[in-house]
Amino acid sequence: MVLCPVIGKLLHKRVVLASASPRRQEILSNAGLRFEVVPSKFKEKLDKASFATPYGYAMETAKQKALEVANRLYQKDLRAPDVVIGADTIVTVGGLILEKPVDKQDAYRMLSRLSGREHSVFTGVAIVHCSSKDHQLDTRVSEFYEETKVKFSELSEELLWEYVHSGEPMDKAGGYGIQALGGMLVESVHGDFLNVVGFPLNHFCKQLVKLYYPPRPEDLRRSVKHDSIPAADTFEDLSDVEGGGSEPTQRDAGSRDEKAEAGEAGQATAEAECHRTRETLPPFPTRLLELIEGFMLSKGLLTACKLKVFDLLKDEAPQKAADIASKVDASACGMERLLDICAAMGLLEKTEQGYSNTETANVYLASDGEYSLHGFIMHNNDLTWNLFTYLEFAIREGTNQHHRALGKKAEDLFQDAYYQSPETRLRFMRAMHGMTKLTACQVATAFNLSRFSSACDVGGCTGALARELAREYPRMQVTVFDLPDIIELAAHFQPPGPQAVQIHFAAGDFFRDPLPSAELYVLCRILHDWPDDKVHKLLSRVAESCKPGAGLLLVETLLDEEKRVAQRALMQSLNMLVQTEGKERSLGEYQCLLELHGFHQVQVVHLGGVLDAILATKVAP
């Protein structure tokens, strides 16, 4: 609560965070700050050797990030933001500055250097106040840094590589995230924990106090320490306009003492009321409102993809809203609002010339991009969205809602719900293809699979994962096993290339037909579709096909054991309720299932994105 008055000074200002870091965004959002996110395009190529101290480098980088955003926004629409916040976090050990690793080998080198040693985490922060005068941008910069000492335990090579393969180190200074899996590497922390996460909130609030609440004479007489955040009542006494009303010139009857006592009593009552209000006033529910209204943003994105807005803008000059509207048979006013919210979400760029795609939109949202998620988005728009409108029924009944969404009972879930027509089958395959391509490299490299000369991707759909396995392991022959209706169309998703000779397609039902022979069986996002009895049936069939020493690679989204914190996995488990007969499971649940069917030596790698990989070995009975 003491932070609210400080943050409140920025409440009605246009505040911009010049950082794409989700951790910084979360820290500031949780503190009640309202802000836009405009990632800086400043190239972080400052000469580190030219700075006398590491924190000097961090502060200068933070300042340049903020100034770049301030200038870009002003040039864009000649309207300066009120405040731009820039930040840069670095890790230093032995005089060496460590930033974000460039690849997995670099991440391993960084973490090896930190093993068993104490290092410093510096975050430089720049607060840039902007104004315009005579059509010129004027900026005032306030900057500071925070240092936190962190000590790592002695770490084994195996543990370091397991963490590197999780993918978590790749976007973090020093190659670790203390707030997530990286916390297991840390032995002790001395200083501000949030500084290590990415933003020193406490010091930031102190800096706001210095900027917006300079010390008053009476504070100085009382030797108030302004390197700390003042108590809440200090803020209430301050205002943007000093002064107050004059005293009455005529005095009422009564003794001076009586009036003094009455005045003191009234003041005490007012102060008590003021304190009671401050103590009972809850923090502004920013995060809650985002959850309540978040579906609007999601539907905006889904609709833009449905109208193929990002296809129209790919590799094209900026276009006006009216021009785009005419191409998709939409109203100009409606299209302008849709494009504006897409720009606010960072999916489009908006200039005086019109709207254009961001790099994110070109890569992921245009339907012909190499890593396009357009098919996945259409699956969510055309099917998942409708199913979730019946979530209340799913919770009450404990069953999927295809019968309500489709108007008929699905006797065979996949045949009736996903493959009922060539169009719905192709939509489902495009959805699976997009998501699999996005994660296939992480899955294929999660473990060293070079000992296996053959693999069978059970339910492998378009063969996207099979192709990545073939690319990573040139000696491996990979068979994609799926239903005949899927195999019939799968070849359309396979681009030409040297991996084609390693990949084979076989049609069949994995619950009924013999599985192709292989040394490694892969079940990628298969088991979560099914209830326990069918999971046992499928694992039993895989186990029967395995010789001792054969491997089973499971790829799923793991729940945490207490089902409290793995938000994406918990969300997907709810998704499985409305869509399928299955559910998400924890590592402990999968380990029990695997051991029951003769698979042991269970290893797990958290892939850092949306999936987790489990590798187990079939042992002799």
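Using the three backbone atoms N, Cα and C, a Cβ is placed for every residue, glycine included.
Annotation source Swiss-Prot lists active site, proton acceptor at ASP88, citing a curator's inference. DSSP assigns ASP88 (active site, proton acceptor) to a strand. Neighbour list (ASP88 (active site, proton acceptor), Cβ cut-off 8 Å, at least 6 residues apart, same chain): GLU44, ALA58, MET59, THR61, ALA62, LYS65, THR123, GLY124.
All protein chains included, PHE510 (S-adenosyl-L-methionine binding site) registers 19 other Cβ atoms within 10 Å of its own Cβ. DSSP assigns PHE510 (S-adenosyl-L-methionine binding site) to coil in the three-state reduction, outside any helix or strand. The S-adenosyl-L-methionine binding site annotation in Swiss-Prot covers ASP482, GLY508, ASP509, PHE510, ARG525 and rests on similarity to another entry.
Quoted from Swiss-Prot for the published mutagenesis SER19 to Ala: Loss of pyrophosphatase activity. In the three-state DSSP reading, SER19 (mutagenesis position) counts as coil.
The Cβ of SER21 (mutagenesis position) lies under 8 Å from the Cβ of ALA87, GLY198, PHE199, each of which sits 6+ residues away along the same chain. Record note (Swiss-Prot), mutagenesis SER21 to Ala: Loss of pyrophosphatase activity. The unchanged residue is displayed.
The Cβ neighbour count for ARG23 (mutagenesis position), using a 10 Å radius over every protein chain in view, is 20. Under the heading of mutagenesis, Swiss-Prot lists ARG23 to Ala and annotates it as follows: Decrease in pyrophosphatase activity.
Listed in sequence order, LEU17, ALA87, GLY198, PHE199 are the same-chain residues six or more apart from ARG24 (mutagenesis position) with CB atoms under 8 A from its CB. Under the heading of mutagenesis, Swiss-Prot lists ARG24 to Ala and annotates it as follows: Loss of pyrophosphatase activity.
Where Swiss-Prot documents GLN179 to Glu as a mutagenesis experiment, the accompanying text is: Strong decrease in pyrophosphatase activity. In the three-state DSSP scheme, GLN179 (mutagenesis position) is classed as coil. A simple way to gauge crowding: the CB of GLN179 (mutagenesis position) has 16 other CB atoms within 10 angstroms, across all the protein chains here.
With ARG23 (mutagenesis position) as the anchor, the candidate binding-site residues are GLY508, PHE510, ARG525, and the one with the nearest CA is ARG525. For GLY508 (S-adenosyl-L-methionine binding site), the same-chain residues that are 6 or more apart in sequence and have a Cβ closer than 8 Å to its Cβ are PHE481, ASP482, LEU483, PRO484, PRO514, LEU515. Considering only the binding-site residues ASP509, PHE510, ARG525, the residue whose Cα is spatially closest to the Cα of GLN179 (mutagenesis position) is ARG525. Take ASP482, GLY508, ASP509, PHE510, ARG525, the residues named in the record as contacts for S-adenosyl-L-methionine: the widest Cα to Cα gap among them comes to 18 Å.
Note: the Cα of SER19 (mutagenesis position) and the Cα of PHE510 (S-adenosyl-L-methionine binding site) are spaced 47 Å from each other.
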